[in-house]
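Features as listed in Swiss-Prot:
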{"type": "DOMAIN", "residues": "14-111", "note": "domain 'Chorein N-terminal'"}
{"type": "MUTAGEN", "residues": "Leu54 to Arg", "note": "In Mutant 1; abolished lipid transfer activity; when associated with R-82, E-101, R-167, E-171, R-193, R-200, E-223, R-285, R-304 and R-328"}
{"type": "MUTAGEN", "residues": "Leu103 to Asp", "note": "In Mutant 2; abolished lipid transfer activity; when associated with E-80,K-167, R-171, E-193, K-259, E-285 and R-304"}
{"type": "MUTAGEN", "residues": "Ile167 to Arg", "note": "In Mutant 1; abolished lipid transfer activity; when associated with R-54, R-82, E-101, E-171, R-193, R-200, E-223, R-285, R-304 and R-328"}
{"type": "MUTAGEN", "residues": "Phe171 to Arg", "note": "In Mutant 2; abolished lipid transfer activity; when associated with E-80, D-103, K-167, E-193, K-259, E-285 and R-304"}
{"type": "MUTAGEN", "residues": "Phe171 to Glu", "note": "In Mutant 1; abolished lipid transfer activity; when associated with R-54, R-82, E-101, R-167, R-193, R-200, E-223, R-285, R-304 and R-328"}
{"type": "MUTAGEN", "residues": "Val193 to Glu", "note": "In Mutant 2; abolished lipid transfer activity; when associated with E-80, D-103, K-167, R-171, K-259, E-285 and R-304"}
{"type": "MUTAGEN", "residues": "Tyr200 to Arg", "note": "In Mutant 1; abolished lipid transfer activity; when associated with R-54, R-82, E-101, R-167, E-171, R-193, E-223, R-285, R-304 and R-328"}
{"type": "MUTAGEN", "residues": "Leu285 to Glu", "note": "In Mutant 2; abolished lipid transfer activity; when associated with E-80, D-103, K-167, R-171, E-193, K-259 and R-304"}
{"type": "MUTAGEN", "residues": "Val304 to Arg", "note": "In Mutant 1; abolished lipid transfer activity; when associated with R-54, R-82, E-101, R-167, E-171, R-193, R-200, E-223, R-285 and R-328. In Mutant 2; abolished lipid transfer activity; when associated with E-80, D-103, K-167, R-171, E-193, K-259 and E-285"}
{"type": "MUTAGEN", "residues": "Val1381 to Gln", "note": "Decreased interaction with WDR45/WIPI4 and ability to promote autophagy"}
{"type": "MUTAGEN", "residues": "Thr1382 to Gln", "note": "Decreased interaction with WDR45/WIPI4 and ability to promote autophagy"}
{"type": "MUTAGEN", "residues": "Ile1389 to Gln", "note": "Decreased interaction with WDR45/WIPI4 and ability to promote autophagy"}
Amino acid sequence: MSRWLWPWSNCVKERVCRYLLHHYLGHFFQEHLSLDQLSLDLYKGSVALRDIHLEIWSVNEVLESMESPLELVEGFVGSIEVAVPWAALLTDHCTVRVSGLQLTLQPRRGPAPGAADSQSWASCMTTSLQLAQECLRDGLPEPSEPPQPLEGLEMFAQTIETVLRRIKVTFLDTVVRVEHSPGDGERGVAVEVRVQRLEYCDEAVRDPSQAPPVDVHQPPAFLHKLLQLAGVRLHYEELPAQEEPPEPPLQIGSCSGYMELMVKLKQNEAFPGPKLEVAGQLGSLHLLLTPRQLQQLQELLSAVSLTDHEGLADKLNKSRPLGAEDLWLIEQDLNQQLQAGAVAEPLSPDPLTNPLLNLDNTDLFFSMAGLTSSVASALSELSLSDVDLASSVRSDMASRRLSAQAHPAGKMAPNPLLDTMRPDSLLKMTLGGVTLTLLQTSAPSSGPPDLATHFFTEFDATKDGPFGSRDFHHLRPRFQRACPCSHVRLTGTAVQLSWELRTGSRGRRTTSMEVHFGQLEVLECLWPRGTSEPEYTEILTFPGTLGSQASARPCAHLRHTQILRRVPKSRPRRSVACHCHSELALDLANFQADVELGALDRLAALLRLATVPAEPPAGLLTEPLPAMEQQTVFRLSAPRATLRLRFPIADLRPEPDPWAGQAVRAEQLRLELSEPQFRSELSSGPGPPVPTHLELTCSDLHGIYEDGGKPPVPCLRVSKALDPKSTGRKYFLPQVVVTVNPQSSSTQWEVAPEKGEELELSVESPCELREPEPSPFSSKRTMYETEEMVIPGDPEEMRTFQSRTLALSRCSLEVILPSVHIFLPSKEVYESIYNRINNDLLMWEPADLLPTPDPAAQPSGFPGPSGFWHDSFKMCKSAFKLANCFDLTPDSDSDDEDAHFFSVGASGGPQAAAPEAPSLHLQSTFSTLVTVLKGRITALCETKDEGGKRLEAVHGELVLDMEHGTLFSVSQYCGQPGLGYFCLEAEKATLYHRAAVDDYPLPSHLDLPSFAPPAQLAPTIYPSEEGVTERGASGRKGQGRGPHMLSTAVRIHLDPHKNVKEFLVTLRLHKATLRHYMALPEQSWHSQLLEFLDVLDDPVLGYLPPTVITILHTHLFSCSVDYRPLYLPVRVLITAETFTLSSNIIMDTSTFLLRFILDDSALYLSDKCEVETLDLRRDYVCVLDVDLLELVIKTWKGSTEGKLSQPLFELRCSNNVVHVHSCADSCALLVNLLQYVMSTGDLHPPPRPPSPTEIAGQKLSESPASLPSCPPVETALINQRDLADALLDTERSLRELAQPSGGHLPQASPISVYLFPGERSGAPPPSPPVGGPAGSLGSCSEEKEDEREEEGDGDTLDSDEFCILDAPGLGIPPRDGEPVVTQLHPGPIVVRDGYFSRPIGSTDLLRAPAHFPVPSTRVVLREVSLVWHLYGGRDFGPHPGHRARTGLSGPRSSPSRCSGPNRPQNSWRTQGGSGRQHHVLMEIQLSKVSFQHEVYPAEPATGPAAPSQELEERPLSRQVFIVQELEVRDRLASSQINKFLYLHTSERMPRRAHSNMLTIKALHVAPTTNLGGPECCLRVSLMPLRLNVDQDALFFLKDFFTSLVAGINPVVPGETSAEARPETRAQPSSPLEGQAEGVETTGSQEAPGGGHSPSPPDQQPIYFREFRFTSEVPIWLDYHGKHVTMDQVGTFAGLLIGLAQLNCSELKLKRLCCRHGLLGVDKVLGYALNEWLQDIRKNQLPGLLGGVGPMHSVVQLFQGFRDLLWLPIEQYRKDGRLMRGLQRGAASFGSSTASAALELSNRLVQAIQATAETVYDILSPAAPVSRSLQDKRSARRLRRGQQPADLREGVAKAYDTVREGILDTAQTICDVASRGHEQKGLTGAVGGVIRQLPPTVVKPLILATEATSSLLGGMRNQIVPDAHKDHALKWRSDSAQD
């Protein structure tokens, strides 16, 4: 180098300097530089230029060549100073100093030219050799010496190269300004980058030793440049309008510290590596932005597009021949496709992973752009737009989704293009720290006026860096001082940024970026108004990285990859120019985040501003610009994550202030996630929008509920679970998927019709069959009466509804929980969680942070409505078809709903197929689907004692297990704001419970349960076992999968105008079993569950709770109740095939209605208590079978006035029929069970029963017809007046016994006031006491009252408002017997129309009189039919092998007939136990039984009755028991009787309409002195009876009830305890509620003493103050003895019973009236029986003996002769009508004498027939008769028992008898002859015929007598039709034989 140190000449120096300036900078100047214009100091080597304006065109030309997206608008240079060290040119560096450089740029408009081929801006434009040649050739004066050889030129070039490498450029106060004006009237924006100092030099300047040697022929492969910056500031300016003065730019960012950039440039393409590599370091970066600035910067960055996709596509979309590279690409793609086809993997929806779906890569297959296929294009768009559109409901679909998305985060899918990509640029930056402060308001009201200046002054003033510590908490005070307003702040340290650009052929580019954060924190700092301290929300923090490992592993790693490829524009119907696929992966360390909805709402508003797309103004006829099809995949993963869910305080007031501070509760839910992974996919493009999926998975989730200072409670645990269907260890992971579907057209006008739809517009189908709309309710209509029963849909209907709703929802949330455990340690925690979630989280509404007022009031920082949408023209739809569009009825689903959406800018067919038909269905707002594979809910509740006090140290526990459960919810269904649905399903559910469990410490960490039954809890509700359900036991298999065990569907409808919310709740429980456990009322499972769920709602600000109406429909199908008593050896099972509960529940209303419908239910008993699992058919006995039962409960809270207008509690029951199937032992066991349940036997161990001798002695000491010798306190405290009245009644009853049964004496007793108070309507007031002046009137009225009550019910007449007139002496017969006409009114009778009101409907026999008070409690049973089947034998216990018949043993037994095909044992429910005898059966049927029990309030209500009566007698309760028809049927095989007991009717005694066979009425009244217990007035009425008694049936009933009574355990009261007895109350009616039902039916019911009684609370018998048997009951008795029995009843009685034959014996039960008081039901029965027996013995023996044998017919015979002679005389004496008397006598003679004669003749003929049959049997040979002949004889004998209805049938039957007899005789002779011939030949045949001759001779006599009997019977029935009816009821017919 020494030879180059010769001195330079001045001419050369001037030319070199001028040339350098002109060559490098001349064309950028507006004026050409010359030597004269230069300010040169050649000796010092400096050049200076000032105030230079840049040439815009030249600079833009350079920028275009570099593909810069910016262009220069204005450029100015303050000064340029160039210093050349001539003395040390090769050792020192040249300097260029540029001061005051100002560049104003703007985004380039229009396409850019071709790609840049030169990089001279970095390599100084040319080589040094060229520079040397030009320099020496440019105008140098001709030297005197000759030119230097070529070596000198190279040495000169080497010198120049050395000098150029050492040039150092310094920029001072540089300002780069980028302006952007949208051009649509909006204000522009400008961003300035101000650099205080920038130094640019080669790396050789810093370290000359590392510089490569200079070679002018071979330039270095890499160039290294160094940039050093200092004082970098970012400023923002909003361009003002023309008339407004400009404002100074506002600083938005600063770079503190020293910045250094190392630029590495590759000059030789043969070397690997990127062409450009930049590595830099930066101290820290601070940014301060407002929402307005953020939006404007986003628009600026959108305008400054780094890649012009349209220009790129235009350049590269050229047709060219296939080259070698193209062939290689085709070969590579084909190989990959073949390999993928061999593996046979499913097609992935990702266009990068599956080349078959990614047909947009047409350059891989076709080089010519015109060869693309439109079909392939449509298929490609279909595949990209329909990805995961239909969401999955079932778990297997979820597992498929998990497996399909199993790619590891950050790993790119294999792409054949990546191998051919070449690195182009690489950027690596290291930042010491980054802070981004985003203001939440544009103009903060608080803080200093110049916030930006104050902010950056605070940070620039500090000497030390802001990131000196590893904790960010020390920065918070500095930020409080720097920015005292609400903002969101991102703070990061040790930031490493890496950016790489790869390019390839066909215009493909790949951009990848990685960012590492050593520490990271994202905070929201909210400054409430008027506060000095902010409130922080830690959006993202990393508490675990603050230790020593912070530098070892970054807390956040962000990877972003973008692949850009072009799409040919020659493809039809596509306006897309580029396809961009981006993948963003974020790997975090263990992080923590606060989830606060208010903060997220404010943050989302800011992010929404940054993501608003800038749309160009669209005209009517303008063609849409080419758009970019973009697909972005976002992935986030971390080892662990902690999410703290903060519950907001819901504020629904009209104008809430979102900036008033954090409106959050003190409680929070901490969610700890293990291995969380988040994935999202966003797509945008010109085609139809596609759904957006957000997916979050984790392996484990632990939820902890924190309530202020209380200890944290672990309440939730979710974990993965093994797939039971998978062979390997495949897990289901917890998963949350959020799907945001694109918003469909806002109106129905924005739908373009298809071709088929256009045809449909012209031709409408007259009959259009549509499928029903999907619904969560069952489409099968189920009606009950006139009401439709709403039932949840089956699983298929549920799935259809859910999948359709999810697909048509604006936003859907799907949650999969493989294994979940919810723990609720107390009601307080549950109430807190309930209110936080239901009343805070779900009621929270986002604030209106993006208002859209008028432009004048538009705040800065928020876009107007034009920024979000633009108006565009759509195709108008025909109004004719529009009617179907708006048809949202359930029948509006048809095939034409599959219309597709068309893009407005598209041409041709549809772009993509829609998943459903949103054209006819509006979108729902939000839908949720939660799937639980296995789940458990554990709830700890309080345990209370019988007094309602909480027990210490114990608690109740409820555990609910669920398998395969789904929870679905949708709000604003089909766009209707007030409509929503809620569904809950579970294939299997089990409830465990225990009332009292010892307290144990709560777990600090919730473990996953094993889902095994809890050991300390008892199963309460569980799936029915295989052998329990009736259908399951019947072996019905192969019918597929039935409904789920639990199904619930709820429809929620809110009427905002009325503020009424209606819930339609339907619940179905299928094949479930309830295990019943007796417990205290406060400790039952339902009491504890309801008490646990009964929480109070916290008020919500600005929310008025609507009136809630709940319509409840609960359906139980094939369910059962299992009860196993502790101290009774029996197991009880109640099954119900269908059980429906319906109710209307209205909050804040006084009335509540509940209806139960029970269909096909049964009660079973079993004595196998030691076996755990039993079979229903094998081990149980059905004792109760209910066909249909309806139960209605109505409650009323009462009025504020305290008066009752309706009962507080009313129960109504009605049913079809109830069957009771029992033997004596099973019936006794049923009675014992009822007693056990009523006495709550499980809660009281059985005490020692008293000895039988004590019980017998007690019974013998009591006289049945007298009062007890030692009356109880209640009886002793009767007032003196009642005692006197009782004595008078006793004396009168003795006088009545001496009179005939029909005679009555005047009764003058004042006791009449005690006769059913109020049941007389229109009667005069009660008579005064004894001795009063109105005693005679009282006696007359009392007698007439008696007669009237005997004829009918007084209250019936009273209820219909009719009045019976009472007249003195009415009804008393005269002494001489002559009738006397009494004139009541002397004048004419005036008839007044309408005087009596007409009854509205039929008479209600159960209704109380009108003046009775309104009852507080009413129990009504209406038309309940009961059939009691009494079987012989035993259902339980040991049974003999031969199964002897109990009750028919010994000589009483008769040969039983064969059972027909319809016997009861063919029905499995009636098969009973192994010892049940089905041929021994009797049936007791009570048809249409009605019962009413009313309890009246303690205070008497005002009524029309007299005050004196109310003061004397106050009703407490009233009972009415009515049996419309009572029958006892004889079904014994040994008996021919049909009906054992029934109602007797005849022509003389026809049955009255609406008459009841048995009526019992009881009225309990309070005594007048209030000293005793309640007193009862009892009235019984009975209709005439007919008894047909067979001896076997009589003895069977005797044995049955004897065994029944012996098997019933005696009622022994248990220990008196607080829970076993009712508490003493002030209301005397309270203890009567439990006694009312048993007053009429059983005598064992007792009532406890009233609260006003001073007696001990032991139960006392009922005191009957009055007992009346109101009607005289005639009884007709037929008895048929069969055999003598002397072993049980004695010799005489046995002979009498066996030989007696009674026919129409008449008995009468006389009227009874007992007013002297009876204590106990047994005394009442004893009194009635004693009275009736005495009357029968004294007065009715002739009528009883008149039916012995034929005596009845004989008496009728003489009665007819007497009537024939006496009736004319009696009629003549009466009124002189002799002919009328003759007619009556002849009629009586015909009906009595003729029928009696025919009956006697028939008896004689039947006696002859019986004698002939006996002779026939004696003379008949012993040879067997054929079976067919026996069958014919038996059939004829059965028909023989049926008498003909009239003479015609008698003649026909006689003819048939003779004909069949002759045929039978001939057939018998033929059979005997043929059989004898077969055995012995001719001799045998002749012998057989001879042996058959004697019976054949007798046979005509039998036939003649039988035919005569038929004729006589027909004649008798013709004369007396009642005889035929009685015969048909008495004897069995052909159908009854079976």
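Heads up, the Cβ atoms here are built off N, Cα and C, so glycines get one too.
Keep in mind the model shows the original residues, not the substituted ones.
Looking at Leu54, Leu285, Val1381, the mutagenesis positions in this record, the fewest other C-beta atoms within 10 angstroms of the C-beta turn up around Val1381. Checked against Val193 (mutagenesis position), the mutagenesis positions Leu54, Leu103, Phe171, Leu285, Val1381 differ in C-alpha distance, with Leu103 being the nearest. Its Cβ taken as reference, Leu103 (mutagenesis position) is surrounded by 20 other Cβ atoms within 10 Å in the chains shown. Per Cα geometry, Leu103 is the residue among the mutagenesis positions Leu103, Ile167, Thr1382 nearest to Val304 (mutagenesis position).
Relative to Leu54 (mutagenesis position), the mutagenesis positions with Cα atoms inside 10 Å are Leu103, the candidates having been Leu103, Val1381, Ile1389. Phe171 (mutagenesis position) carries a strand DSSP state (E or B). A gap of 145 Å separates the Cα atoms of Phe171 (mutagenesis position) and Val1381 (mutagenesis position). Within the model, the domain 'Chorein N-terminal' (14-111) shows a mean pLDDT value of 79, rounded to a whole number. With respect to Cβ neighbours within 10 Å, the mutagenesis positions Ile167, Val193, Val304, Ile1389 differ, and Ile1389 shows the lowest count. A distance of 15 Å separates the Cα atom of Thr1382 (mutagenesis position) from that of Ile1389 (mutagenesis position).
Under a cutoff of 8 A between CB atoms, and with a sequence separation of 6+ in the same chain, the neighbours of Tyr200 (mutagenesis position) are Lys168, Val169, Thr170, Phe171, Lys225, Leu226, Leu227. On the backbone, the CA of Val1381 (mutagenesis position) and the CA of Ile1389 (mutagenesis position) stand 16 Å apart.
Between Leu103 (mutagenesis position) and Ile1389 (mutagenesis position), the C-alpha separation comes to 126 Å. Around the Cβ of Thr1382 (mutagenesis position), a 10 Å sphere holds 9 further Cβ atoms from the protein chains shown. A distance of 118 Å separates the Cα atom of Leu285 (mutagenesis position) from that of Ile1389 (mutagenesis position).
There are 20 other CB atoms within 10 A of the CB of Phe171 (mutagenesis position), with all protein chains counted. The DSSP breakdown of the domain 'Chorein N-terminal' (14-111), given as helix, strand and coil counts, is 25 helix, 38 strand, 35 coil.
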